[in-house]
Amino acid sequence: MELNALIKKIESVDSYAREFLKKFEIKQEKGKFLFIAPGEDYREWLETIVNTFLEEEVRKLIEVKEKEEKKKVEIKDFLNPKYTLENFIVGEGNRLAYEVVKEALENLGSLYNPIFIYGSVGTGKTHLLQAAGNEAKKRGYRVIYSSADDFAQAMVEHLKKGTINEFRNMYKSVDLLLLDDVQFLSGKERTQIEFFHIFNTLYLLEKQIILASDRHPQKLDGVSDRLVSRFEGGILVEIELDNKTRFKIIKEKLKEFNLELRKEVIDYLLENTKNVREIEGKIKLIKLKGFEGLERKERKERDKLMQIVEFVANYYAVKVEDILSDKRNKRTSEARKIAMYLCRKVCSASLIEIARAFKRKDHTTVIHAIRSVEEEKKKDRKFKHLVGFLEKQAFDKIC
């Protein structure tokens, strides 16, 4: 029997059949006609007609199934509700990033895509990404926020469990993807391949992608050219904290911690902080121990860093002022990078604190020095033993 003849038989039983059958997907498989119903009601309607009104030989030609609904992908968004666009403090250095994100939220995926925000540590990138996520979620969009490091770790876990398709489907089902700390994709080749395919899928579906990094895409060493090219394919926005914005943030944080400080303390905070994390850390310490407690702690930390520099200078027989200068001879350069490394490992100093102690404008040099020491330790056993020896000596003598 041909399909047209079969349909006429069904239509002869029910006057509404012509309209109802338009809702079905009809396939011919293994000598049978498969009618795929869009829902339970349609399936029951056709089964009733087939089983009640059609002859046995015709019934054998028909199979009725209900359309299988795709399982809804469960999304863990990792958003912190404390970050909002309303409490993001806007100034000259971050206004463009803020405005671009706000505009993108009005036209997800079609106006600026991707958005790549870059700037130093603690300039508000995470706050802005989280705030964008919370705003989009409030409007009913599906959102995921993740750091590149967390993305990599989750991917590895899913590979081990054999559930990598679940991981891919979760990321590919969102309306807004927020990836923070993009610099941590560096050197992770398998992670980059996975992210590249997720990025492409979302981009082709016109879903919004917002990325944040501590450096411009061109400076992302160890990240593939094709990913860098994708990052540069949208809009690049630098984010900075100028003095006026930092002053606003200090005032806001003081309100948050219910503190009133005299002008000279606020001036001290302005002069001795570069980012939001430092501001928050120092205000917390003032709340706990008072301004004098903060001064004592910072003096002690600075002294420890200088003791590390002096210790390394003595070992390498170079001058402290040479380590703190821009001298580039081999001996001084090695002493400098090891001193920076020990300041981080032995004293747990922040990158910015180390940069300040070594009279550097930002922490990029410090990151490079620490990475250089770690890479050389992997390649050179003698160097590894030397660094281990100096680390133990510094810890015993200074900390």
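Every residue, even glycine, has its Cβ placed from backbone N, Cα and C.
A C-beta separation below 8 Å, combined with a sequence spacing of at least six in one chain, links H127 (ATP binding site) to Y83, F88, V276. Under the heading ATP binding site, Swiss-Prot lists I89, G122, G124, K125, T126, H127, D180, R277.
Taking Cβ-Cβ distances under 8 Å and a sequence gap of 6 or more within the same chain, the neighbours of T123 (ADP binding site) are G93, N94, I239, E240, L241, N275, V276. In the three-state DSSP scheme, T123 (ADP binding site) is classed as coil. As annotated by Swiss-Prot, ADP binding site applies to I89, N94, G122, T123, G124, K125, T126, H127, with the evidence given as experimental evidence.
Annotation source Swiss-Prot lists Mg(2+) binding site at T126, D181, citing a large-scale study or a structure entry. For D181 (Mg(2+) binding site), the same-chain residues lying six or more positions away in sequence with a CB closer than 8 A to its CB are S147, A148, D149, A212, S213, D214. According to DSSP, D181 (Mg(2+) binding site) sits in a coil region rather than a helix or strand.
Sequence annotations record features per position, and here Swiss-Prot assigns ssDNA binding site to V156, K188, R190, T191 based on experimental evidence. In the three-state DSSP assignment, the secondary structure recorded for R190 (mutagenesis position) is helix. Neighbour count (other Cβ atoms within 10 Å of the Cβ, all protein chains): 11 for R190 (mutagenesis position).
Just so you know, the Cβ of V156 (mutagenesis position) picks up 15 other Cβ atoms within 10 Å once every protein chain is counted. Following the DSSP three-state reduction, the secondary structure of V156 (mutagenesis position) is helix. Annotation of the mutagenesis experiment V156 to A in Swiss-Prot: 3.6-fold decreased affinity for ssDNA, very poor unwinding of 15-mer dsDNA.
One mutagenesis experiment named in Swiss-Prot is R190 to A, and its note says 1.7-fold decreased affinity for ssDNA, very poor unwinding of 15-mer dsDNA.
Here the residue is the original one, while Swiss-Prot reports the published mutagenesis R230 to A with the comment Very poor unwinding of 15-mer dsDNA. In this structure, R230 (mutagenesis position) is part of a helix by DSSP.
For the mutagenesis of S350 to D, Swiss-Prot gives this note: Very poor unwinding of 15-mer dsDNA. The structure shown keeps the original residue. Counting every protein chain shown, 21 other Cβ atoms lie within 10 Å of the Cβ of S350 (mutagenesis position).
The two recorded residues K125 (ATP binding site) and S350 (mutagenesis position) have their Cα atoms spaced 18 Å from each other. In this structure, of the binding-site residues N94, T126, the smallest number of CB atoms within 10 A of the CB marks T126.
Applying an 8 A CB threshold to same-chain residues 6+ apart, the list for R277 (ATP binding site) reads V121, G122, S350. Listed in sequence order, P114, F196, F199, N200, Y203 are the same-chain residues at least 6 apart in sequence whose CB falls under 8 Å from the CB of R230 (mutagenesis position).
Taking the Cβ of I89 (ATP binding site) as reference, residues of its chain lying under 8 Å away and at least six apart in sequence are, in sequence order, G124, T245, K248, I249, E252. A Cβ within 8 Å of the Cβ centre of I89, N94, G122, T123, G124, K125, T126, H127, the residues given for ADP, is found for these other residues of the same chain: F88, G119, L128, I239, L241, N275, V276.
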